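Undergrad: One structure is given below, represented as structure tokens, and several questions about it will come after.
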Amino acid sequence: MTVLIVEDDDITREAMGQYLKLSGFNVIEAENGEKAVELSENVDVALVDVMLPGMSGIEVVNKIKAKNPSCVVFVVTAYDDTEIVKKCVEAGADDFIKKPVNLELLRLKITHALRNRVFHMYRNSYLKSLKKKLFLLEKTAEEFFTEYEDFLFEVLEILNMLSEYRDMETHRHTERVGWLSGRIAEEMGMSEVFVTEIQFAAPLHDIGKIGIPDRILLKPGILTPEEFEIMKQHTTIGFRILSRSNSPILQLGAEIALTHHERWDGSGYPRGLKEREIPISGLIVAVADSFDAMVSRRPYKNPKPLEEAFREIESLSGKLYSPEVVEAFLKLEKEITDVYRREKDEDTSHNGGRSHQSSPGEGVEGIR
């Protein structure tokens, strides 16, 4: 370790230098500030006398610290003036030593200061290395979650496709229910996270229908009471399928699958929940699912006109549906109408100009 002694008094400088050399330090000496600054670039410790010819000790401290920030600087002074000591500390001095210098105390102070310097060097190096590792970990974690998110969306799409293979209309229905649920949740002031999650989870509401026999699922007519009891099981089947996952979206999907046929007045299934017993996700999807089912063609029914479906949902507010959800839904009436008409126009052009006609007497009671 190299110590720079900056002292204009030859006797004091040589005494300190000799003692420190015997203590195992490499010593460099300077009798003025200009030479001290010139020699300070690679030293570990600098002992600077306050009273120097030409450049003041305070100025020397400042310049040494600017040139070699890691250097430990001691101010050597015969004065008790605290103002001078304060100015030296403000200039960058780490400690001060009073004259006449106690050489053993000087050695101990230097040794202690160097130990602290080494500790801080290793600590800073470690922190820098740790910061780099944390950056890499964050980057790796970000990549992992991006891959996980992509994987999850693929799973959601596969689950939707499973429904599509059983009922070709189901896939488009689930997409519309997802969009409607997201818009209703947004209109209700739900969090951005919830809006995103319900938009992806709502399309899974009927996933349990993959466990319903085709003779019931695709029956072109009203179900018998026995058949309807079997159809009701799609809610619990869907819940069992989705609830096995720890994914927040699939957990929400399980909740929706189980509760989207519950009704505000307690007349729904499978558990006959009512009002606030029904989770908000189930209340939202109940409206989205019912509306889309009303205006869509099914093997057992023709579609209702949009205006008629809106008014039917409105008339059932506080009966079958949550008043709060219906209120948000009706605020979106123009936007929803535009989207559905645009989709209908696209379907009509693809089907050679054919469009669907509604039949009288097809109400919400026909929704499965």
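Positions of Cβ are set from backbone N, Cα and C atoms, glycine also.
No noted substitution is present; original residues retained.
A quick note: this is a predicted structure, and the numbers were derived from the prediction, not measured.
Checked Swiss-Prot, it gives:
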- Glu169, His173, Asp289: divalent metal cation 3 binding site (BINDING)
- Glu169, His205, Asp206: divalent metal cation 2 binding site (BINDING)
- Asp206, His234, His260, His261: divalent metal cation 1 binding site (BINDING)
- 2-114: domain 'Response regulatory' (DOMAIN)
- Glu169 to Ala: Can form pGpG but not GMP (MUTAGEN)
- His173 to Ala: Lack of activity (MUTAGEN)
- Asp289 to Ala: Lack of activity (MUTAGEN)
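Just tell me what is around each of these and how deep it sits.
TA: Long-range Cβ proximity for His260 (divalent metal cation 1 binding site), meaning a same-chain Cβ under 8 A and a gap of 6 or more residues, is found for His205, Thr235, Gly282, Val285, Ala286, Asp289.
For the domain 'Response regulatory' (2-114), the model's pLDDT averages out at 86.
Residue environment of His173 (mutagenesis position) contains 20 other Cβ atoms, counted within 10 Å of its Cβ in all protein chains.
Over all protein chains present, the Cβ of Asp289 (mutagenesis position) has 24 other Cβ atoms lying within 10 Å.
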Undergrad: Rank the binding-site residues His205, His234, His261 by the number of other Cβ atoms within 10 Å of each Cβ and report the first-ranked residue.
TA: His205
Undergrad: If you measure His261 (divalent metal cation 1 binding site) to Asp206 (divalent metal cation 2 binding site) at Cα, how many Å is it?
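TA: Pair distance, Cα basis, whole Å: 10 Å.
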